[in-house]
Amino acid sequence: MTECKAEVTPSASNGHRVFSYTLESHTAAAFAIMNELRRERQLCDVTLRVRYCPLDTHVDFVAHKVVLASSSPVFRAMFTNGLKECGMEVVPIEGIHPKVMGRLIEFAYTASISVGEKCVIHVMNGAVMYQIDSVVQACCDFLVEQLDPSNAIGIASFAEQIGCTELHQKAREYIYMNFSQVATQEEFFTLSHCQLVTLISRDELNVRCESEVFHACVAWVQYDREERRPYVQALLQAVRCHSLTPHFLQRQLEHFEWDAQSKDYLSQIFRDLTLHKPTKVIPLRTPKVPQLIYTVGGYFRQSLSFLEAFNPCSGAWLRLADLQVPRSGLAACVISGLLYAVGGRNNGPDGNMDSHTLDCYNPMNNCWRPCAHMSVPRNRIGVGVIDGMIYAVGGSHGCTHHNSVERYDPERDSWQLVSPMLTRRIGVGVAVINRLLYAVGGFDGTHRLSSAECYNPERDEWRSIAAMNTVRSGAGVCALGNYIYVMGGYDGTNQLNTVERYDVEKDSWSFSASMRHRRSALGVTTHHGRIYVLGGYDGNTFLDSVECFDPETDSWTEVTHMKSGRSGVGVAVTMEPCHKELIPCQC
């Protein structure tokens with residue numbers, strides 16, 4: 001049945017009523033008839049004589065000027081603005097393939113077009129030439145669906161040439177997100193040095209480690225070594241070399257033939273890193289994959305196995321795969337996008353057991369896997385990461401308070417003891433700046449501590465640094481910029497809300513704005529230049545609140561609440577999980 005709309009308007013002042021009738025299918029039916037007339041060469045008033053090049057054989061297309069003008073601003077201008085084509089029965093057209101013009105004419109009559117891998121570039125070129133935006137959009141959507149590591153650079157280049165901003169942006173985003181795969185494809189090696197420098201300078205590059213960018217640049221140079229040798233220094237300056245490890249740099253200096261200038265540049269960076277010289281803050285790669293705050297384990301009447309993630313941008317929480325064994329007093333950290341849960345204790349109805357386990361969570365599949373065990377159980381442990389290795393610091397096993405420290409190498413899945421701290425510490429806070437590991441506060445079995453010490457991995461030795469103004473165990477500790485922030489904790493009498501900041505260059509402590517709530521055994525991390533503290537214990541209650549510190553304004557804001565109150569939680573930041581079957585938390 002033919003669809004229509006009818007509307008009766010109220011009587012006008014003259015007493016007449018108006019009946020409005022719209023036949024919805026009329027336009028499509030009219031164009032279908034016009035298309036029949038075109039195919040039968042009836043009532044046509046123009047012939048387009050199309051050939052791609054002047055020497056090619058032409059192909060004639062008969063059509064109606066009004067239909068062409070209705071679908072293309074170029075044809076409309078051609079036939080209505082007093083141009084010579086207005087009075088021509090045969091209009092010569094060059095620069096577009098006849099098959100493409102045939103498809104565009106067909107679209108003008110039918111509003112339908114088919115594109116495939118072999119023809120989409122030609123059709124899109126033609127649609128851009130004749131400003132047929134709906135066809136351009138269809139081709140753009142098709143090409144976005146076809147993006148893969150082998151063609152993304154070519155599609156981005158094509159989009160830039162024809163001025164298709166949307167396609168160019170989406171292709172570039174694909175390249176940034178999949179840089180490591182794109183960098184192995186033939187198209188990557190056809191980039192000019194200027195294009196490559198621009199690409200690797202982008203903050204949005206999604207790489208697990210800066211070594212991936214370094215290796216990509218070396219491979220690009222090796223592809224045509226003699227021609228590309230002059231560009232090595234420009235590439236190295238664009239790579240964030242201060243994010244590389246000294247061991248990696250040493251291997252590259254030994255195994256690759258560098259020119260004198262590049263060798264000196266890399267050697268200087270190696271010296272800066274191994275001498276732990278303060279450097280300007282290195283801008284982090286910030287891929288457009290959302291970075292979430294993960295909370296693992298914790299204590300609320302008993303140890304918990306929860307893994308949850310908070311998105312500070314949306315305010316949403318996700319419930320993820322639980323730990324296999326509940327743990328509190330654990331620590332968390334991230335290496336190459338993987339979340340590690342270290343040590344802790346299982347406080348349960350059947351008793352308490354300190355843990356020497358290390359578990360690794362992969363956001364790509366929402367799964368945990370066990371890793372090599374530490375040499376001893378460590379409850380209320382502190383951890384830090386230097387050169388892609390985890391340092392497990394202090395903690396306790398029963399009545400034993402550790403000063404021992406061990407280091408985990410993910411590539412070998414093995415632990416190695418390093419020099420012990422000068423002081424036994426449980427409830428210790430740990431942070432890393434300039435490849436130096438800082439252990440702050442804690443409890444030695446007798447006293448809460450204000451002391452702090454610093455570990456040098458090159459020398460494998462600890463040294464004392466300035467003590468805090470306040471004794472604290474179970475404080476939240478993190479590095480932000482060139483400062484170490486210490487938040488809350490327990491002084492032996494009260495839970496604290498005070499905050500101290502350590503200046504690594506001046507070896508001195510000063511107070512910052514206090515938190516809104518007193519907290520010990522809290523979780524802490526940094527996210528986009530701000531500090532987040534989560535949960536903890538205030539002396540009476542297990543807290544579910546989350547506060548955020550802005551160093552620019554020296555102020556705290558309460559931003560959200562966890563699903564339930566808890567203390568002794570491990571907290572770290574990594575990418576949003578890719579697993580789709582996730583459970584939103586009902587907070």
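Numbering starts at 1 and runs along the chain as displayed.
Glycine is treated like the rest: Cβ placed from N, Cα and C.
The annotation domain 'BTB' is assigned in Swiss-Prot to 44-117.
In this chain, none of the residues that are 6 or more apart from Lys118 (mutagenesis position) has a CB less than 8 Å from its CB. Record note (Swiss-Prot) on the mutagenesis of Lys118 to Thr: Decreased response to oxidative stress.
Under 8 Å, Cβ to Cβ, and six or more positions away along its own chain, Cys119 (mutagenesis position) finds Lys99, Val100, Arg103. According to Swiss-Prot, the mutagenesis experiment Cys119 to Trp carries this note: Substitution with a bulky side chain that mimicks covalent modification by an electrophile; prevents ubiquitination and degradation of nfe2l2/nrf2, leading to constitutive activation of nfe2l2/nrf2.
Listed in Swiss-Prot is the mutagenesis experiment Cys119 to Ser, annotated as follows: Substitution with a small side chain that prevents covalent modification by an electrophile; promotes constitutive ubiquitination of nfe2l2/nrf2 and subsequent repression of phase 2 detoxifying enzymes. Classification of Cys119 (mutagenesis position) by DSSP places it in coil, neither helical nor stranded.
Secondary structure of the domain 'BACK' (153-253), assigned with DSSP and counted as helix (H, G, I), strand (E, B) and coil, comes to 79 helix, 0 strand, 22 coil. What Swiss-Prot records for 153-253 is domain 'BACK'.
With a cut-off of 8 Å between CB atoms and residues at least 6 apart in sequence, the same chain places Glu210, Phe214, Leu249, Tyr265, Leu266, Ile269 near Cys241 (mutagenesis position), listed in sequence order. Under its mutagenesis annotations, Swiss-Prot gives Cys241 to Ser the following note: Abolishes repression of nfe2l2/nrf2-dependent gene expression.
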- What mean pLDDT does the predicted model reach across the domain 'BACK' (153-253)? 96
